[in-house]
Amino acid sequence: MSTAQKAKILQLIDSCCQNAKSTQLKSLSFVIGAVNGTTKEAKRTYIQEQCEFLEKLRQQKIREGRINILSMDAGVSNFAFSKMQLLNNDPLPKVLDWQKINLEEKFFQNLKKLSLNPAETSELVFNLTEYLFESMPIPDMFTIERQRTRTMSSRHILDPILKVNILEQILFSNLENKMKYTNKIPNTSKLRYMVCSSDPHRMTSYWCIPREETPTSSKKLKSNKHSKDSRIKLVKKILSTSILEGNSTSSTKLVEFIGVWNNRIRNALTKKKSFKLCDILEIQDNSGVRKDDDLADSFLHCLSWMEWLKNYESITELLNSKTLVKTQFGQVFEFCENKVQKLKFLQNTYNND
């Protein structure tokens, strides 16, 4: 597709937004993962920014016949990532890899704990960056969950939070600079990927029906725990649905597990009713604390970007149709509203099981 054609699609999306209602813009923002601005003008700006990013992913998928996304939840003792692939003619993405790593134990065999020493941090993140490129295919996009800068109940920045923020920043820089450096070397294969800081709030809002914010700290903490538990439960339901529905094209099936993943999940489902995600990954005790929220978040970040890209592709197809422009715009917002309702139905289905 030419530059002019790409620009035309983005221009059509902006034209679609110009006379839209605020509620319509909110639905569009939601289904493509854009920031929901407080004014109509802000909503339009954020929608355009997200569409420009998704258009790059769409073009890469058209060129290569598939798109690979690797999403990370940064942590020193509980670093988790999920890698998925979506082929041009497949309706659902496939899980290629899913891991949780204790970075200190994997890359610092002779060092007890990571300090705030720049040399140690640099070495650890360099080794991590190289590790992420060991398995093929190389991702077309890396996403890193944006980290908070302080705890909810304190104005002070604690050492663990500081470490994970430093890890996030250096990892982002290493991934960007690895591509820039490699592409300057003559006679070498060029790297083509994007690096994105992925907003945890947008991911959570997409998958978990938002709860009303409360003014008290204790209620906020309970709400936060509820959201975390809901995300873990949701991922478990996505896993079980994927296996139990087999080749079904049910609207509740969102992802494909093949090979070893299929066997591991099936084994977990037959052994006990309540299973941990760590059990599916066959994680041993030395791979950090056996908690599932890091694995769930990396999985949902990756699946979110796959969903947002698929939704964006559907919108571009509607805008590229031969119908009248006004009809196209109406179809876009109808698609967005239907998608929101389907997602709410999906969430209610999973929550009521």
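Glycine residues also receive a Cβ, built from the backbone N, Cα and C atoms like all the rest.
What Swiss-Prot records for Asp293, Asp294 is Mg(2+) binding site. Secondary structure at Asp294 (Mg(2+) binding site), taken from DSSP and collapsed to helix, strand or coil, is helix. For Asp294 (Mg(2+) binding site), the same-chain residues 6+ apart in sequence whose C-beta sits under 8 angstroms from its C-beta are Asp73, Gly75, Asn78, Phe79, Ala80, Lys100.
The number of other Cβ atoms within 10 Å of the Cβ belonging to Phe79 (mutagenesis position), over all protein chains shown, comes to 24. DSSP assigns Phe79 (mutagenesis position) to a strand in the three-state reduction. Among the mutagenesis results in Swiss-Prot, Phe79 to Ala has the note: >200-fold decrease in activity. The residue drawn here is the original one.
Looking at Swiss-Prot, you'll find the mutagenesis Glu145 to Gln noted as follows: >200-fold decrease in activity. Other Cβ atoms within 10 Å of the Cβ of Glu145 (mutagenesis position), summed over all protein chains shown, number 23.
In three-state terms derived from DSSP, Arg146 (mutagenesis position) belongs to neither a helical nor a strand segment and is classed as coil. Sequence-distant contacts of Arg146 (mutagenesis position), defined as residues of its own chain at least six apart whose C-beta falls under 8 angstroms from its C-beta, comprise Glu168, Ser197, Ser198, Asp199, Pro200. Here Swiss-Prot describes Arg146 to Ala as a published mutagenesis experiment; the accompanying note says: 100-fold decrease in activity.
Counting every protein chain shown, 19 other Cβ atoms lie within 10 Å of the Cβ of Gln147 (mutagenesis position). Quoted from Swiss-Prot for the published mutagenesis Gln147 to Ala: 70-fold decrease in activity.
Arg150 to Ala appears in Swiss-Prot as a mutagenesis experiment; the accompanying note says: 4-fold decrease in activity.
A helical conformation is recorded for Arg231 (mutagenesis position) in the three-state DSSP classification. Among the mutagenesis entries in Swiss-Prot is Arg231 to Lys, noted as: 47-fold decrease in activity.
For the mutagenesis result Arg231 to Ala, the note given in Swiss-Prot is >200-fold decrease in activity. The Cβ neighbour count for Arg231 (mutagenesis position), using a 10 Å radius and every protein chain shown, is 21.
Swiss-Prot lists Asp292 to Asn among its mutagenesis entries, and the accompanying note reads: 80-fold decrease in activity. Long-range neighbours of Asp292 (mutagenesis position) (same chain, six or more residues apart, CB within less than 8 Å of its CB): Ile232, Val235, Lys276, Leu277, Cys278.
Distance from the CA of Asp293 (Mg(2+) binding site) to the CA of Arg231 (mutagenesis position) is 8 Å.
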